[in-house]
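Record features, source Swiss-Prot:
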type: DOMAIN; residues: 503-605; note: domain 'CXC'
type: DOMAIN; residues: 612-727; note: domain 'SET'
type: MUTAGEN; residues: Phe42 to Asp; note: Abrogates interaction with EED
type: MUTAGEN; residues: Asn45 to Ala; note: Abrogates interaction with EED
type: MUTAGEN; residues: Ile49 to Glu; note: Abrogates interaction with EED
Amino acid sequence: MGQTGKKSEKGPVCWRKRVKSEYMRLRQLKRFRRADEVKTMFSSNRQKILERTETLNQEWKQRRIQPVHIMTSVSSLRGTRECSVTSDLDFPAQVIPLKTLNAVASVPIMYSWSPLQQNFMVEDETVLHNIPYMGDEVLDQDGTFIEELIKNYDGKVHGDRECGFINDEIFVELVNALGQYNDDDDDDDGDDPDEREEKQKDLEDNRDDKETCPPRKFPADKIFEAISSMFPDKGTAEELKEKYKELTEQQLPGALPPECTPNIDGPNAKSVQREQSLHSFHTLFCRRCFKYDCFLHPFHATPNTYKRKNTETALDNKPCGPQCYQHLEGAKEFAAALTAERIKTPPKRPGGRRRGRLPNNSSRPSTPTISVLESKDTDSDREAGTETGGENNDKEEEEKKDETSSSSEANSRCQTPIKMKPNIEPPENVEWSGAEASMFRVLIGTYYDNFCAIARLIGTKTCRQVYEFRVKESSIIAPVPTEDVDTPPRKKKRKHRLWAAHCRKIQLKKDGSSNHVYNYQPCDHPRQPCDSSCPCVIAQNFCEKFCQCSSECQNRFPGCRCKAQCNTKQCPCYLAVRECDPDLCLTCGAADHWDSKNVSCKNCSIQRGSKKHLLLAPSDVAGWGIFIKDPVQKNEFISEYCGEIISQDEADRRGKVYDKYMCSFLFNLNNDFVVDATRKGNKIRFANHSVNPNCYAKVMMVNGDHRIGIFAKRAIQTGEELFFDYRYSQADALKYVGIEREMEIP
């Protein structure tokens, strides 16, 4: 028993040594290969340069070149000094005029930065990428600063570990190299040095054969366990095993992944269901900023099932032409039956959205079929969280039983098809391609029974053919809930009075500081009211248009009904420190004249980007400053303060470095995030601090995002430098800003 325990203890240690030894060998081999590649490339480039030089020399020999006359004297030029250049060789002396350059004041120091026009969210840096150079004076005053800085990153510094770098190529080579060892080699430490050298030579002789031939069997688990122990940041042993499988699987050229849907515009387009066609769209598209893979919202809101009224989807009762489907017998009755079925169907809230993923061993049918599994909503967006547990699964099963229709996007399948009145004329036998069928299923969830509009969008089918295809697919397309079911009541004046009072109550709870404002995340609690457990209510935020709650939610912000400029506290939006929403505020002009600068609403400047022209020049106070080109009026929007959006913890780590540089561009956005314009930002970052500023900053809610706006505190003339209050403490103000600009005497 004693020997067995000793051997089991020595096994992992031995494998760790092997991992380190093979890793160092592979790294050294990679460096040698890289050096050989550099030498080969250098020789090749050198040869090309020599060949090109020889070609140019031959061309110059054939050309006639006019000789240059050497100036021997400049005495004829008055007020100039001469400078002669002589040589010990047989070259004549050269005399040229000497011109003196006057001293020029140097420009202020500026660190490199990347220009941005909107905020950019970044992840926290848990590893110190480089140790900043502070100068000898800073280190002499505070010798422990570097040590404390490294402690803030838990001692993780980029490049300080000998075995810190491993990419996919080295990982595969390392696993293959470790696979040469036998399972009986765990007690190599007890062997003689001569025997160990012989084994090492045998391994080196077999490495060439190993590289040419693929491994016969999958590597043992102990190999991945040893690699995981040496590189814990690369994942567990199971994760490394899956990664090795993915990297070593041989893929055929041009083969698509098992979960990939062919391009709808390509020759291999297939007829697939709506959720499969829109899976990438729902996964990558951000519904808050209307971009793919946006860099501002890590959480993508799920599509709101409460549909707005849209004139594009309104059904036109007039036929589009003599061949319109409405001339067919039974067409109008069929459309009326669809509308009646939609009105009968109440809107159901989905039980929760998760990122849909198809199993590897299954594929969706090319033709629609009725299936209980397909009624599950798979075209999900990025999830806010993952629910686990038996209780949650029971709830999901109960919700699945209740759900017969998914949402307004018609992602589910209905088992009660609508019967069509038989037509006198037989339907046309038209073949639909996979792309056309998939496009029809995508559009039917938006345009419903507006077959003329769907035909115009498809482009290759008439509205009659679209209508007949819709009748054919009636058994698998669910009736969509009508948009009139959730229409709010018409008593808007009383509702807005209550909301104005509600806004004042919320505003009284906040003192205007960004430290008491929390970041907004859309709430998503199906069939649950927005009570004390709602995340929006907990954070004292209003429910926005991105939330999944009902439009009758008591915490939902309704917008304003102003007919003025929305620049006083009489406007609910202005009172709540938020810009007017063009989707909610329909009477103040926020939704009108989007391309025009003459907008009646003055509370939508940040979202429109109505910034002023700013000029960058040396400041009269310190370093660089920003100046206004055109005059602005009091309370007029000047620019948005843009930069990287980082967490409060990351801001604390960066701030300690910025304090030593005595230069900081950190700006509190809310209680969760900070805007840092040090590395990325716009020109307003150069606005200096003043206790008597001509601008002020205000954090506003703009379409669900907190953004920082810089406004004029008074009327500013052309060419004035912009200042705003950094809200320094008295000690910090004396420490960082020792110069105050001179006040102009009127």
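Including glycine, each Cβ sits where the backbone N, Cα and C put it.
Modelled residues match the original; the substitutions are not represented.
Feature map: Swiss-Prot annotations on the structure.
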residue : record               : Cβ contacts under 8 Å, 6 or more apart
Phe42   : mutagenesis position : none
Asn45   : mutagenesis position : none
Ile49   : mutagenesis position : none
Do you know the DSSP helix, strand and coil residue counts for the domain 'SET' (612-727)?
18 helix, 55 strand, 43 coil
Local confidence of the domain 'CXC' (503-605) - pLDDT mean
82
